[in-house]
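Comments concern the structure below.
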Amino acid sequence: MSRWSVSQGCGNSHKALTMAGHGEQLFRGWGMVRPSMRSEAERLRSFSAWPRTCPQPSPVEMARSGFYYLGPGDRVQCFSCGGVLRSWEPGDRPDTEHRKFFPSCTFLQQQQRDPGATDSQILGQHSGEEPDRTWESVYPEMAEERDRLDSFRNWPMYAHGNPEHLAGSGFFYTGHRDNVKCFHCDGGLRNWEQGDDPWTEHAKWFPMCDFLLHVKGEAFIRRVQESLFRSPESSPDSLGSYIYDRSPASSPGSPESWRYLQSSVAQDALQMGFKQSLVASLIQSKFLLTGSSYSSVSDLVTDLLVAEEETHSTESVSVSRAPTRMERSEPPKESAPPLSTEEQLRRLKEERMCKVCMDKDVSMLFVPCGHLVVCTECAPNLRHCPICRAAIRGSVRAFMS
């Protein structure tokens, strides 16, 4: 174990790279260097890129002790004091090493005074007030459990899932098939199967929901997220070639870039059909600029769609401007007349039109296939993507610019 604080060597350059514009002055009174990692669940998610060759301690122990994964290698950083540790060895305990090298850490000191306190309670004591959490629900009219339960009056007989359990877990029935939504975070789930536990699914897909955190606590979310890390499905060896296509055309190009494809968020994007090189590039860029990875598939997909659009625009301009041998050696052929403005607008409107109702604009991205072909009103009626016929597990709202 060796110490590497943010005030030494490479630490200074890293701080200058990652701290600018991320609330250092605002949160200084709280003693937080990385406020975005103040949640234990969020710190645990950062370890999705933790090298599999690294020995213990486990990501769960790291996150519980205030550390999130910084990289490269086995470098971790405390969200509160900014202390960085690396060169972990078997038998090392994160809390012990934290106390050994950074004894003045505010988070560590408060944790020692109140071992049972959650991150949110500790942060509230840092600032002398309640933790900064907005409890503005997306659907405040469904904040009462009895109102959510009333929404299940027309719950289909064929649908799996107990309405009382679903309502108690924050979900209300949307009125379409077996689609439910969380009143607070707007997270939507469908295609319920026998044995699915609403709270577990809530923590699996929407771990940052404040209602979930308030009712179940960080320990529950941590256990659910930890089970995802240990799941055989997350192992590269068990993933199909359609996810990890190692052909030169799609390879990110370097072992360092390959590391960014190990997270569950990256794997979901790859399953949607996005290029490995583009996914790795975006995740790597975000990590270098902010010091953290994407926390949700929707954020990554939004950036991927923008990046693809920019790439296509650049390629079309390059192709139109690049002369070819044929253009220099042969007389130009008659080209089709340019499209009128009205025709261009008609085609653009047609591309953005919902392929089901043929009326409203497309706005819902299906998971896991990634197709964007229907509007908000038509999406709940579908169980399979109309393009590829893949089963729809979830959907993400997309905003067209």
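Even glycines carry a Cβ here, placed using N, Cα and C.
Nope, none of those substitutions made it into this model, it's the original residues.
Cβ neighbours of Cys182 (Zn(2+) binding site) (same chain, under 8 Å, six or more residues apart in sequence): Val138, Gly170, Phe171, Gly188, His202, Phe206, Cys209, Phe211, Leu212. According to Swiss-Prot, the Zn(2+) binding site annotation covers Cys182, Cys185, His202, Cys209, on the basis of similarity to another entry.
In Swiss-Prot, a published mutagenesis experiment is listed as Ser231 to Ala, annotated Abolishes phosphorylation, but no effect on caspase inhibitory activity; when associated with A-235; A-247; A-251 and A-254.
Swiss-Prot gives this note for the published mutagenesis Ser231 to Asp: No effect on caspase inhibitory activity or auto-ubiquitination activity; when associated with D-235; D-247; D-251 and D-254. No effect on protein stability or anti-apoptotic activity; when associated with D-235 and D-251.
In Swiss-Prot, a mutagenesis experiment is listed as Ser235 to Ala, annotated with the note Abolishes phosphorylation, but no effect on caspase inhibitory activity; when associated with A-231; A-247; A-251 and A-254. No effect on protein stability or anti-apoptotic activity; when associated with A-251 and A-254.
For the mutagenesis result Ser235 to Asp, the note given in Swiss-Prot is No effect on caspase inhibitory activity or auto-ubiquitination activity; when associated with D-231; D-247; D-251 and D-254.
According to Swiss-Prot, the experimentally introduced change Ser247 to Asp is described as follows: No effect on caspase inhibitory activity or auto-ubiquitination activity; when associated with D-231; D-235; D-251 and D-254.
Quoted from Swiss-Prot for the published mutagenesis Ser247 to Ala: Abolishes phosphorylation, but no effect on caspase inhibitory activity; when associated with A-231; A-235; A-251 and A-254.
Experimental mutagenesis is annotated in Swiss-Prot for Ser251 to Ala, with the remark: Abolishes phosphorylation, but no effect on caspase inhibitory activity; when associated with A-231; A-235; A-247 and A-254. No effect on protein stability or anti-apoptotic activity; when associated with A-235 and A-254.
Quoted from Swiss-Prot, the note on mutagenesis experiment Ser251 to Asp is: No effect on caspase inhibitory activity or auto-ubiquitination activity; when associated with D-231; D-235; D-247 and D-254. No effect on protein stability or anti-apoptotic activity; when associated with D-235 and D-254.
Annotation of the published mutagenesis Ser254 to Ala in Swiss-Prot: Abolishes phosphorylation, but no effect on caspase inhibitory activity; when associated with A-231; A-235; A-247 and A-251. No effect on protein stability or anti-apoptotic activity; when associated with A-235 and A-251; the original residue is retained in the structure shown.
Under the heading of mutagenesis, Swiss-Prot lists Ser254 to Asp and annotates it as follows: No effect on caspase inhibitory activity or auto-ubiquitination activity; when associated with D-231; D-235; D-247 and D-251. No effect on protein stability or anti-apoptotic activity; when associated with D-235 and D-251.
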Exercise. Does anything in the same chain, at least 6 positions from Cys185 (Zn(2+) binding site), have a Cβ under 8 Å from its Cβ, and if so what?
Worked result: Val138, Gly170, Phe206, Met208, Cys209, Asp210, Phe211, Leu212
Exercise. Other residues with Cβ within 8 Å of the Cβ centroid of Cys182, Cys185, His202, Cys209 at the Zn(2+) site?
Worked result: Gly170, His184, Asp186, Gly187, Phe206, Phe211, Leu212
For this session: Identify which of the binding-site residues His202, Cys209 has its Cβ surrounded by the largest number of other Cβ atoms within 10 Å, counting every protein chain shown.
Result: His202
For this session: Please classify the secondary structure at Cys182 (Zn(2+) binding site) using three-state DSSP.
Result: strand
